[in-house]
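Asks: Sharing a structure here in C-alpha cells format.
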Amino acid sequence: MSNDDNVELTDGFHVLIDALKMNDIDTMYGVVGIPITNLARMWQDDGQRFYSFRHEQHAGYAASIAGYIEGKPGVCLTVSAPGFLNGVTSLAHATTNCFPMILLSGSSEREIVDLQQGDYEEMDQMNVARPHCKASFRINSIKDIPIGIARAVRTAVSGRPGGVYVDLPAKLFGQTISVEEANKLLFKPIDPAPAQIPAEDAIARAADLIKNAKRPVIMLGKGAAYAQCDDEIRALVEETGIPFLPMGMAKGLLPDNHPQSAAATRAFALAQCDVCVLIGARLNWLMQHGKGKTWGDELKKYVQIDIQANEMDSNQPIAAPVVGDIKSAVSLLRKALKGAPKADAEWTGALKAKVDGNKAKLAGKMTAETPSGMMNYSNSLGVVRDFMLANPDISLVNEGANALDNTRMIVDMLKPRKRLDSGTWGVMGIGMGYCVAAAAVTGKPVIAVEGDSAFGFSGMELETICRYNLPVTVIIMNNGGIYKGNEADPQPGVISCTRLTRGRYDMMMEAFGGKGYVANTPAELKAALEEAVASGKPCLINAMIDPDAGVESGRIKSLNVVSKVGKK
C-alpha cells in the first residue's frame, strides 16, 4: 500500500506478523473472531501455521506446552473479553508451571473502555491478566509493536519462564507507518535468557553437603527437563552414583529403566534419605512441602538448584541453595564433585532391593486376571507401557485422577520431554490441546491416556485433531465415573454426583472423520493401539475398564475435605 507521496506503507497487522517472525515465532494456536480474524488469515497467507481451536483455553494449553517442549514462547491468539478470559486460565497454568507462553488478545477501544461506556466486549484486559502472568503489556501505537513483542519474548524466557500477556486494541491493526520506518524498528532481543552463573561459595557448600551425605537422593523436576541440558544431568547422576527420583514430567530425562532410578520405591527413598538434591523441582504440595510422614522422622538437608532466589526456604530451610540456571549449576557441581566417592553401596543396595521387589509386584498386577474379568488400570496400562518402551519417540499426554496416577507409575519413559501431564496444578482439561501442540512441534505420533472425566473438559477438540489430520491416538479409560463408576445414588431419582455415562467416545471420533475402537480386554487394546498408531491418523480407543477400578481423588484423597459431623 502507498500514500499520495508514493511512500510504501504497512499496517499494524503486517508489523505484528513481521515482529513475531523476527522472534522465531512460526506457529500460533487460537480461536478467531472480532477483532483478530484477519490477523490469523494474514498470518496463514504469510506461510505461518495457525491451529484454530474450538475453545481458547485449549488453544492456550497447546501454546503453553509448545513453549515447554521448544524452549521458546508458545503463542495463543484470542478475541476480546470472554475469549481472553478463557485464555487466561492457560496463561496462569503456563506461569505456574514455568512454561514460556505469550497470550495475544484483541481488545475494545481504550477511550470507551476507560470511561466504562459499554463498548463491545468491554474489559480492562491488561489489568485482569496482570496477577496471572509474569508481565502484562498493552501496545497502543504501531511504532511500539516491535519493542512490545521483543519485551514479551524476553520476559517469557528469561529467569524463571512463564506467561506474558499482550493486549492489542482493535485500532492498532488499522494504524499505518512507512515500510522503511517499520523495518528500522523491528528487532530481536540479544540473549533473552542469559546464563546465570551460581556463586562459587554456593557450589562449594552444595558439594560439601553431597560429599558428606550417607543416603543422598536426587529429585529431578520438570525444570530440569525444560533446561535441555540432558547430558550434563545424566553425567552428574552417573558420576556421583546417587539414586534419582523423577517428578512426572521429568520422567525420561534419564530412562526410567536406568539402574540408579529409585522411582519404584519413592516412598522409601524419601523417608530414608538424609540429603535431597532438588534440581528444577520445588518443595510444593507435590512433595508434601518437604514435611510429614512422606519424609520420615529424620531431619533432611536440602540442596536446591533453582534460577529463582525466592524459591529457596519456601517450605523448608535449604542447607545449600544454588541460585542459577540449571545447566551452569550442574556443570559447576560436577567439577566440584570430581573424584569424590560414589554414593554408599549399602544405601544404593537397599534401594535396589526395594525397587526390584516393587517392580516384581507390579509386573504381577499387569498380567493378573481380574475377579470381574474386566480390565483395570494395571492390565490395561501394562499394554501402553510395553508399547511406549518399543516406541520411545512418541509423546505421551496424560491427565485424570486414577488415570494420571497409574499411568505415571506404570508407563516407563525413555526419552526427555515426552511425558506431558497435568503439571503443578494437577489441572483437568490439558489433554487435547497438549496433543495438538505435541504433534505440531515434534511431527511425531502422540498417545493420550485420559480419564473419562478429564477427557470431558477438552473432548470437542477431537474435531480440531481430525481437521488437521494429526497422528494422535486417544485412549479413554472408561469406568463411567469420576474416580469410580459404581457409586450408589444418594436417594431414588437422584443421580450420584460422581456418575458419568459409560459412553461411546469412539463414536465421537468417528463423527469427525477419525477412527474409533472399543477395547474390552488387554489383547483388544493392544491390537487397537498398534493399528491406530501405525495409521498415522486421528484415532480413539474406548478402553472399557471395571467401574470399580480406581480410588477417590487418586493418590491425593487426603486433600478432599470431609464433614466432621456427617449427615444431619
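Cβ atoms are placed via backbone N, Cα and C, with glycine included.
According to Swiss-Prot, the protein has these features:
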type: BINDING; residues: Ile34, Tyr120, Ala263, Ala264, Thr265, Arg266, Ala267, Asn358, Arg408, Met409, Ser553, Gly554, Arg555; note: substrate binding site
type: MUTAGEN; residues: Glu56 to Ala; note: Loss of the decarboxylase activity. The mutant forms a dimer and not a tetramer
type: MUTAGEN; residues: Tyr120 to Ala; note: 3-fold reduction in the affinity binding and strong reduction in the catalytic efficiency for oxalyl-CoA
type: MUTAGEN; residues: Tyr120 to Phe; note: 2 and 12-fold reduction in the affinity binding and in the catalytic efficiency for oxalyl-CoA, respectively
type: MUTAGEN; residues: Glu121 to Ala; note: 2-fold reduction in the affinity binding and strong reduction in the catalytic efficiency for oxalyl-CoA
type: BINDING; residues: Arg160, Lys222, Arg282, Asp306, Ile326; note: ADP binding site
type: BINDING; residues: Tyr377, Ala401, Asn402, Ala403, Gly426, Val427, Met428, Ser453, Ala454, Tyr483; note: thiamine diphosphate binding site
type: BINDING; residues: Asp452, Asn479, Gly481; note: Mg(2+) binding site
type: MUTAGEN; residues: Tyr483 to Phe; note: 2-fold reduction in the affinity binding and strong reduction in the catalytic efficiency for oxalyl-CoA
type: MUTAGEN; residues: Arg555 to Ala; note: 3-fold reduction in the affinity binding for oxalyl-CoA, but it does not affect the catalytic efficiency
Asks: My understanding is the cutoff is Cβ-Cβ under 8 Å with a sequence separation of 6 or more in the same chain; which residues meet that for Asp306 (ADP binding site)?
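Replies: In sequence order, the residues whose Cβ lies under 8 Å from that of Asp306 (ADP binding site) (at least 6 apart) are Arg160, Gly223, Leu278, Gly280, Arg282, Met312, Pro321, Val322, Val323.
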Asks: Compute the C-alpha separation of Glu56 (mutagenesis position) from Ile34 (substrate binding site), stating it in Å without decimals.
Replies: 14
Asks: Roughly how many angstrom lie between the C-alpha atoms of Ser553 (substrate binding site) and Asp452 (Mg(2+) binding site)?
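Replies: Here the two Cα atoms lie 14 Å apart.
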Asks: Whole-number Å only: compute the distance from the Cα of Met428 (thiamine diphosphate binding site) to the Cα of Arg408 (substrate binding site).
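Replies: That comes out at 15 Å between the alpha carbons.
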Asks: What whole-number Å value do you get for the CA-CA distance of Gly426 (thiamine diphosphate binding site) and Arg555 (mutagenesis position)?
Replies: 12
Asks: Between Arg408 (substrate binding site) and Tyr377 (thiamine diphosphate binding site), how far is it from one CA atom to the other, in Å?
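Replies: One finds 11 Å between the Cα atoms of these residues.
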Asks: Whole-number Å distance between the CA of Asn402 (thiamine diphosphate binding site) and the CA of Tyr483 (mutagenesis position)?
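Replies: So the alpha carbons of Asn402 (thiamine diphosphate binding site) and Tyr483 (mutagenesis position) sit roughly 7 Å from each other.
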Asks: Tell me whether Lys222 (ADP binding site) sits in a helix, a strand or coil according to DSSP.
Replies: helix
Asks: Looking only at C-alpha atoms, tell me how far Arg555 (mutagenesis position) is from Ala267 (substrate binding site), rounded to the nearest Å.
Replies: 13
